[in-house]
Amino acid sequence: MPGRGRCPDCGSTELVEDSHYSQSQLVCSDCGCVVTEGVLTTTFSDEGNLREVTYSRSTGENEQVSRSQQRGLRRVRDLCRVLQLPPTFEDTAVAYYQQAYRHSGIRAARLQKKEVLVGCCVLITCRQHNWPLTMGAICTLLYADLDVFSSTYMQIVKLLGLDVPSLCLAELVKTYCSSFKLFQASPSVPAKYVEDKEKMLSRTMQLVELANETWLVTGRHPLPVITAATFLAWQSLQPADRLSCSLARFCKLANVDLPYPASSRLQELLAVLLRMAEQLAWLRVLRLDKRSVVKHIGDLLQHRQSLVRSAFRDGTAEVETREKEPPGWGQGQGEGEVGNNSLGLPQGKRPASPALLLPPCMLKSPKRICPVPPVSTVTGDENISDSEIEQYLRTPQEVRDFQRAQAARQAATSVPNPP
């Protein structure tokens, strides 16, 4: 369509808009002279004088990116490339960073929180795509504090309204165990400590699933549990040569860091395995301990479902049955059974009932016991003693009235009753 204005070369008024790729141009239809370029961003197309639009009236003012945001976007891209994430992950993480930066609470936050925001956006993207990446790994790369990172992570998820799935343990086990330097012989790893990768992954996964079924994973960091499960799986495949190796030496041979709670998770896993071993007759007579039970982990995992059910979950039914029994019923029969049992218990002692399957936080008492407040039975109708009444007297007149009343009471009690 012809536009307003004149061509500066020939003076023609036949000006038309011609789109050249993504940029609109105003061209003279008579001589072909390009009158102006970028009509949508630099000029008003409906004005005859074709004045340039000032920056304050253009859309560029609202699209200005601060230096802090530019630096954050570069760090997001750099972190994705260091982790060798796919390009789609990088685009998603950048989009989350831009959305989070629009909130005033994030823009006005301190520098430490803005640096942590980079890792939070990358972690959210990895979780949504089921990519095995832990919060601790990102904190190590960014030299960030774990508490600050976790609080910022929860804040960003809430601000953006994102649906972030939980971490997939199976993928994390595969990724974490693949970093262990125990699958080929080297000068630092003796030949007796080298193990097949597939066998070790399979048994580690079974032990992690057992820990998940027995409440050892809930509410805890996954890496200590996986480290303890990997150590037990590695020991159980060749127990004769590896029982003497400690958890700290194992982590040193594998060239991985030893998480602080890993030793506690190891003891909890061994306690669960011992309870399961008590349900097998051929293992009950061996009097296993936490060291020797490692040799029979393969048998215990083979019958894992039934052993866990009989070792823990049947304990509730047994307790309820004993509560329903009369106090004196079965005493003679119980003593006869105890005297002939194969467990070697003292006379008059019965075998302990299976423990309930509860989280460790419910089985262990808290470190600081909260004092129980005393039960108050004050109703407000109690008699007030004389010493307590004096605390409520304020003026001299009240003191004199109270003294007169007290004297009258004593005089009335001293008068003898008439016959």
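Glycine is no exception: its Cβ is also placed from the backbone N, Cα and C atoms.
Now, the feature entries from Swiss-Prot:
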BINDING   Cys7, Cys10, Cys28, Cys31  Zn(2+) binding site
MUTAGEN   Arg110 to Ala  Decreases affinity for DNA
MUTAGEN   Cys361 to Ala  Abolishes response to oxidative stress. Abolishes the decrease in the formation of a ternary complex with DNA and TBP in response to oxidative stress
MUTAGEN   Cys361 to Asp  Impairs formation of a ternary complex with DNA and TBP
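Other Cβ atoms within 10 Å of the Cβ of Cys31 (Zn(2+) binding site), summed over all protein chains shown, number 12. DSSP assigns Cys28 (Zn(2+) binding site) to a strand. Cα of Cys28 (Zn(2+) binding site) to Cα of Arg110 (mutagenesis position): a distance of 55 Å. In sequence order, Pro8, Asp9, Gly11, Ser12, Glu14, Ser29, Asp30, Gly32, Cys33 are the same-chain residues whose CB sits within 8 A of the CB centroid of Cys7, Cys10, Cys28, Cys31, the residues recorded for Zn(2+) being left out. Listed in sequence order, Thr13, Glu14, Leu15, Cys28, Asp30, Cys31, Cys33, Val35 are the same-chain residues at least 6 apart in sequence whose CB falls under 8 Å from the CB of Cys7 (Zn(2+) binding site). Here the recorded positions are Cys28, Arg110, Cys361, and the one with the most other Cβ atoms within 10 Å of its Cβ is Cys28.
Its own atom aside, the Cβ of Cys10 (Zn(2+) binding site) has 13 Cβ atoms within 10 angstroms in the protein chains shown.
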